[in-house]
Amino acid sequence: MVYYEIIKDIVFTYNLQFTHLIHNDRISEVNLGGVTMRSIITQICNGVLHGQSYQSGSNDLDKGNSEIFASSLFVHLNEQGKEIIKHKDSDDKIVIGYTKDGMAFQIVVDGFYGCERQAVFSFIDNYVLPLIDNFSLDLTRYPDSKKVTESLIHTIYSLRSKHAPLAEFTMSLCVTYQKDEQLFCAGFGIGDTGIAIKRNEGTIEQLVCHTEVDGFKDAFDNYSSANIDLVIERNSVFNTKVMPGDELVGYTYVPPMLEMTEKEFEVETVDGKKINKRIVRHLNLDPGNFDDKDPLFSQLLQVVKSKQKQLVEQAKETGQIQRFGDDFTVGRLVIPDQLLINQLRIHALSIGVSDGLLSYIKNENENKGFLGIYGFFTGADKNIEKATLYKNLIAKYQNNHFISLIILSALVSDSKTPLMTQYLVGYLDFPSKALLANKITELLLKELENPDMREILGSRLATDVIEELETKIIRYIHNPAGSDIHSTLNLWTADKIKAATNSSLTI
């Protein structure tokens, strides 16, 4: 649970095999002592260029449950009310995604003004994002969510000090987890970013407050690193039960008139023999600006636009130099239901297996020896061919959850490829082949609860269909020229229900 004692030399990469899906499918990967962890990234924004804004598109992977908007609310006017142009690219970053177990998360980051923005962005990618899977798992494993979250905060401070001392930023972070068949969301906020939740029934609650300390802010920086426990104590750590459909909105800044003071208190700090007293304020979104019907995300964008226009008009009338505002980035994440969670888990596993097959192919190519002349004698050529066929099938049907699982199940049960299967078991960090097979079966049984799947299957028994398809996939892998597997698999799509239920599935 104490990450900073066990995590060493974390490395972050995007899965280059899927760069053609870069706007819809980002995979984060990290090696923790040989354990490969993967997350699905559905939305990401690394700031915006001066004078530009960014509105993310919908992502089919999570059924449009995530969005990001980014712009700048910086205003600098001269005495005549004319804009003073000063080029500044924004230093905000938001990442929205799901762990390999389908648990939703959101990371909201605001880099310091004038900071090394790329250092901030890289640190989040390389060192924070890879921690999310274990954070969610530990929240499930251990009873004290507050201690788990505080451990994560210590980890981030430790990693920053060691690997990215030039990265200075404030941050809010949240992740969901399952315990006792219920969904929860836990996380924290250090500094002036915030996270609010709009419940299904319309209630808005603040999970992470915008926190001020004597008018300034704590942060992930050298100054705050000197007393991390005190920083944690006066900022936000939370844990709350959530339901599918609840909306999590993270933001880096809103105009002050949209906030209200939720709490103000005094803390003491000791500097040598001197005792300093500091005033801490927790600021929330003022719920009076929002209704209980429309999404909080869209309401916040509209209210901010209106208030910003009002502020600019007032500033122009003063006849004085005016400077105010900040970068403005906001993210929306809707808690997925169990069906979508299962489908996200399927997708993550499919990508993991595909990546494992790529690694296996690379390994077999190395085993072929100088100029590859020993490939025939070692069997590497045959192994590479079979692994490539499986990999191509997974890539082709990755958006069909049922077929994806059938392919994975066939791969694991293929008695003629024991070395490849064993390689994948180790690559995916499963203790045994049986446990990997059980994982696939568990996901398959849950996918069969999907009403669309029941309609597709019609009167046919699922076990018969699964066994028949597995057999034909394995037959294709070992004799690709003698079968047309795609004609069979293409029957099992939503737009060919009738053909699927009436077909004898003869290749």
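Count begins at 1; order follows the chain as displayed.
Including glycine, each Cβ sits where the backbone N, Cα and C put it.
Under its mutagenesis entries, Swiss-Prot includes D60 to A with the note: No effect. In Swiss-Prot, a mutagenesis experiment is listed as D92 to A, annotated with the note Abolishes de-AMPylase activity. Summarising the annotation, Swiss-Prot assigns divalent metal cation binding site to D92, D110, D192, D271, D326. A mutagenesis experiment is reported in Swiss-Prot for this position, D110 to A, and the note states: Abolishes de-AMPylase activity.
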Alpha-carbon spacing, D326 (divalent metal cation binding site) to D110 (mutagenesis position), which is rounded to whole Å: 10
D92 (mutagenesis position): nearby recorded positions from D60, D110, D192, Cα cut-off 10 Å: D110
Sparsest Cβ surroundings (other CB atoms within 10 Å) among the recorded positions D60, D92, D110, D192, D326: D60
Distance, D192 (divalent metal cation binding site) to D110 (mutagenesis position) (CA atoms, angstrom): 8
